[in-house]
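Engineer: So that we are looking at the same thing, I have put the structure below in structure tokens.
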Amino acid sequence: MGAPSLPRAWQLYLKEHRVSTFKNWPFVNGCSCTPERMAEAGFIHCPTENEPDLAQCFFCFKELEGWEPDDNPIEEHKKHSSGCAFLSVKKQFEELTLSEFLKLDKERAKNKIAKETNSKQKEFEETAAKVRQAMEQLAALE
């Protein structure tokens, strides 16, 4: 029987797992935003067809794209998401006590819920606007 594996969300606390997401990352050599430095700053690579350099913090879920070779990932992260608790962690994942880890992961879970809630709210508002417009068009026919 092999060693138990961590849930995917917890695997992302390990830098090497974050680095492994940077397949086809455009900035590899002679750049400030290499996969290693991006991972150190908490980012994972989640490219889309229109945003091949899209990176997201696994902890605060802030998405950034439009990276330039000289961008400093930690500074960009601080600039766009200064309240991210991951930026203030001074220990490696393996060095955290269970209590420290659970407290940290509770913050990550709160961030995830907030991002998902905001996304659903935006989706609801867009649908409501379309329905409202359709109702107004029907009312105009009367």
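Any Cβ shown, glycine's included, is placed from N, Cα and C.
Just so you know, the substitutions we noted aren't modelled in this structure.
According to Swiss-Prot, the protein carries these features:
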- CYS57, CYS60, HIS77, CYS84: Zn(2+) binding site (BINDING)
- PHE93 to Pro: Disrupts nuclear export and loss of cytoprotection; when associated with A-96 and A-98 (MUTAGEN)
- LEU96 to Ala: Disrupts nuclear export and loss of cytoprotection; when associated with P-93 and A-98 (MUTAGEN)
- LEU98 to Ala: Disrupts nuclear export and loss of cytoprotection; when associated with P-93 and A-96 (MUTAGEN)
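Have a look at these and tell me how they're positioned relative to everything else.
Structural biologist: Secondary structure at CYS57 (Zn(2+) binding site), as computed by DSSP, is strand.
Its own atom aside, the Cβ of PHE93 (mutagenesis position) has 16 Cβ atoms within 10 angstroms in the protein chains shown. PHE93 (mutagenesis position) falls within a helix when secondary structure is assigned with DSSP.
For LEU96 (mutagenesis position), the Cβ neighbour count at a 10 Å cut-off comes to 16, with all displayed protein chains included.
Within the same chain, no residue at least six positions away from LEU98 (mutagenesis position) has a Cβ under 8 Å of its Cβ.
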Engineer: Around HIS77 (Zn(2+) binding site), which residues of its chain at least 6 apart sit with Cβ under 8 Å of its Cβ?
Structural biologist: ALA41, GLY42, PHE43, CYS57, LYS62, LEU64, CYS84, LEU87
Engineer: Measuring Cα to Cα, tell me the gap between CYS60 (Zn(2+) binding site) and PHE93 (mutagenesis position) in whole angstrom.
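Structural biologist: The separation of the Cα atoms works out to 16 Å.
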Engineer: Based on Cβ atoms within 10 Å, give me the single least packed residue among the binding-site residues CYS57, CYS60, CYS84.
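Structural biologist: Each of the binding-site residues CYS57, CYS60, CYS84 was scored; lowest Cβ tally within 10 Å is CYS84.
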Engineer: Cβ within 8 Å of the Zn(2+) site centroid (CYS57, CYS60, HIS77, CYS84 excluded): which residues?
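Structural biologist: Counting only non-site residues, the set is ALA41, GLY42, PHE43, PHE59, PHE61, LYS62, HIS80, SER81, PHE86, LEU87.
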